[in-house]
Amino acid sequence: CYLSEDHMLGARENLRLLARMNRLSPHPCLQDRKDFGLPQEMVEGNQLQKDQAISVLHEMLQQCFNLFYTEHSSAAWNTTLLEQLCTGLQQQLEDLDACLGQVMEEKDSDMGRMGPILTVKKYFQGIHVYLKEKEYSDCAWEIIRMEMMRALSSSTTLQKRLRKMGGDLNSL
């Protein structure tokens, strides 16, 4: 399983698209900021094993895609940029699907992956609750856009770490 340079370029392009989606000055929205508990240490640190790292990366990208591929999201953002972001996230997910399939075949049990995956799901659940509580306001979406930039930046760090291991996820 190999993460190509195109995969890494796609990750950087997704971050650029999120930056371009900025519609508001963040200053009026600062009172709406919240700590969503990004599992940054888990994602950026060295504590994940190969199967966990691939699973966490896939889950983060899937949850980010799910967040932006909604009716509420399409009402909040420039449609062209949003479609490009969703397409980019989908491409990254497809790249990872083969890796995830290999990992799942190699392991009889997915119990080792469940803890980190549940942490990621809990993080995104908090984001969905926040958006609903804030009634999907423009400020709430701006806070989430900035948060997703942090999350995708962290996931890019994990992807770089996976590639540094010779580009071969099996060498982790």
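Keep in mind that glycine also has a Cβ here, set from the backbone N, Cα and C atoms.
No substitution from the list is modelled in this structure, which keeps its original residues.
Long-range Cβ proximity for D6 (variant position), meaning a same-chain Cβ under 8 A and a gap of 6 or more residues, is found for D95. According to Swiss-Prot, the natural variant D6 to N carries this note: In IFN-tau2B and IFN-tau2C.
Within its own chain, E135 (variant position) has no residue 6 or more apart in sequence whose C-beta sits under 8 angstroms from its own. For the natural variant E135 to V, the note given in Swiss-Prot is In IFN-tau2C.
According to DSSP, M146 (variant position) sits within a helical segment. M146 to V appears in Swiss-Prot as a natural variant; the accompanying note says: In IFN-tau2C.
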List of residues, in chain order, with Cβ under 8 A from that of M146 (variant position) and at least 6 apart: P26
In three-state DSSP terms, the structure that D6 (variant position) belongs to: helix
